[in-house]
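As recorded in Swiss-Prot, the features of this protein are as follows:
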- Arg50 to Gln: Reduced activity. Loss of activity; when associated with A-98 (MUTAGEN)
- Lys62 to Gln: Reduced activity (MUTAGEN)
- Cys94 to Ser: Loss of activity (MUTAGEN)
- Glu98 to Ala: No phenotype. Loss of activity; when associated with Q-50 (MUTAGEN)
Amino acid sequence: MANLMMRLPISLRSFSVSASSSNGSPPVIGGSSGGVGPMIVELPLEKIRRPLMRTRSNDQNKVKELMDSIRQIGLQVPIDVIEVDGTYYGFSGCHRYEAHQKLGLPTIRCKIRKGTKETLRHHLR
C-alpha cells in the first residue's frame with residue numbers, strides 16, 4: 001500500500017482519527033472542538049435510512065464513474081447524514097451511496113450532523 005501525502009488547510013490540520021470503541025461504534029474523524037459541529041464517520045450502509053430514495057432515480061453513468069473513481073482513489077467527499085435519536089438519515093450523496101452498494105463495500109464515509117425530528121421533517125418536505 002502506498003503512502004499518501006496531502007496538504008491540508010490549517011483549519012483541518014488539528015483533525016484526528018480514532019479506532020472504534022469496544023461497543024462497536026464506528027471509527028470517527030473529528031476536530032478538536034469537543035464534539036461541536038459535524039463529525040466524519042465510517043457507517044455501515046445498512047445503518048443509513050434513505051427516505052428520498054423512492055422518489056428519485058440516479059444517473060447510472062454517474063454511478064459507474066463514481067465506482068471507477070472509488071476503486072482507484074477511494075471516496076473523496078463524505079455523504080451528508082442527519083442523526084435523529086440514534087437513527088441515521090442520508091439526504092445527499094445518492095450516487096456515492098449507490099456506487100458503494102454496487103461495489104459491495106460495507107461502509108461509507110459520512111458527515112454526520114445531529115438533528116431533531118423537526119429537522120428531519122424539514123428535509124422530507
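Numbers here mean position along the shown chain, with the first residue as 1.
Cβ from N, Cα, C; glycine included.
Just so you know, the substitutions we noted aren't modelled in this structure.
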Report summary line: Whole-number Å distance separating the Cα atoms of Glu98 (mutagenesis position) and Arg50 (mutagenesis position) is 11
Report task. Counting Cβ neighbours within 10 Å across all chains shown, tell me which of the mutagenesis positions Arg50, Lys62 comes out on top. Result -> Arg50
**Report entry** Glu98 (mutagenesis position) CB neighbourhood, other CB atoms within 10 A
**Finding:** 20
Requested in this report: Can you grab the distance from Cys94 (mutagenesis position) over to Arg50 (mutagenesis position)? Cα atoms, rounded to a whole Å.
Outcome: 8
Query - Reduced DSSP assignment, Arg50 (mutagenesis position) - result: coil
